[in-house]
Structures are given as C-alpha cells and as structure tokens.
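Here's what Swiss-Prot has on this protein:
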- HIS81, HIS113: heme b binding site (BINDING)
- 18-167: domain 'Globin' (DOMAIN)
- CYS38 to Arg: Decreased nitrite reductase activity; when associated with R-83 (MUTAGEN)
- CYS38 to Ser: Loss of interchain disulfide bond and loss of solubility but no effect on homodimerization; when associated with S-83 (MUTAGEN)
- CYS83 to Ser: Loss of interchain disulfide bond and loss of solubility but no effect on homodimerization; when associated with S-38 (MUTAGEN)
- CYS83 to Arg: Decreased nitrite reductase activity; when associated with R-38 (MUTAGEN)
Amino acid sequence: MEKVPGEMEIERRERSEELSEAERKAVQAMWARLYANCEDVGVAILVRFFVNFPSAKQYFSQFKHMEDPLEMERSPQLRKHACRVMGALNTVVENLHDPDKVSSVLALVGKAHALKHKVEPVYFKILSGVILEVVAEEFASDFPPETQRAWAKLRGLIYSHVTAAYKEVGWVQQVPNATTPPATLPSSGP
C-alpha cells in the first residue's frame, strides 16, 4: 500500500536550517557529479517516484496511464520533466550561497505547482526523499554521515520554502473526490 501523509504533514513545518559553508561545498561537489548525468539521474528519480508513489502520476496527463517502469523511462514527456526538475534543483544547489535566490526559485516552483498544477505539497517531501535515496545509492561508498546530514538539511530547506509558497497563495488541501484518489491506495489490482 502506498501511504501519502495527510494534512498534518503540511501543518508540521519542517525546521529549515541554513547549510554551513562546508555543507554547501559537500552538497555542491556531489551534485556536480550527479548533474553530469542530468537526464538519466532525473529519469531514475521520477521513475522510482512514480513506481513507489503511483498516486503522484495523477498530476501528469501525459504519462499517468503508464505502469511499466521501462515505458516511463522511454517517455519523452517524462524525460523532459526530469530535465526540468533537475534544472530547478541545479539552480537551487548552485545558489546555496544566496538565500534570496534559493527562496525566489523555490517560491516560483511552489506557486506554479499550487496554482497551475494543483499538486499537493506533500509530494515535494516525498520526491525529495526519493532524490536522497538515489543520491545515497549513486554514492554509496562516498556518502559519509556529515554529507548525509547536509543533504537532509537541503531537503528540509526545499520543503520549507515550497510549503511557504503554498501558504502564501492560500493553498487549501484538496479533498479526495472522484478524480483525486484518497491518501491510501492499494499498490496493485484486486
């Protein structure tokens, strides 16, 4: 079963800590290596996200019907979105030294996803967790605890900025209806 955190998740604001200079450098160095394979890494992240959290596909008319991970990997629309996600993350990571720029970029992302796409903000937390999983796997032998903590701080920073943008636009959590699946869904058929 897929578990998607509910409304309390948004109310519990993540503690967002600034990254130290050493943490910024550690994240940026690892990110540079990941971003060298931007499209493939982005696709791996999104495929895992959609396989593990299929309810997230409801926001993507172009590939919400896809079940097969290989079909997802080959989808030009998914690949294009993966590049957009990686590009936004790249802008954030490259500008970790500039909190105003980070805030501005994440506010734009949050507002677009709230107003235009109507994406529940909890999916940003879920996606950032998937990103951390992929990073940990890619760098299993080179991911010391202090670097893991830096990435966890980055995750909190992203989520807090995005949810702040949702609150700024007056986001109200969507109530499940005929087109929006409930928070808990069976992961397979009957």
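Backbone N, Cα and C define each Cβ position, glycine as well.
Taking the features listed in Swiss-Prot, we show where each one sits on the structure.
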residue	record	contacts (Cβ under 8 Å, 6+ apart)
CYS38	mutagenesis position	CYS83, MET86, GLY87, ASN90
HIS81	heme b binding site	LEU46, PHE60
HIS113	heme b binding site	VAL119, PRO121, PHE124, VAL162
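Counted with DSSP, the domain 'Globin' (18-167) comes out as 122 helix, 0 strand, 28 coil. Cβ neighbour count for CYS83 (mutagenesis position) (all protein chains, 10 Å cutoff from its Cβ): 14. The average pLDDT computed over the domain 'Globin' (18-167) stands at 95.
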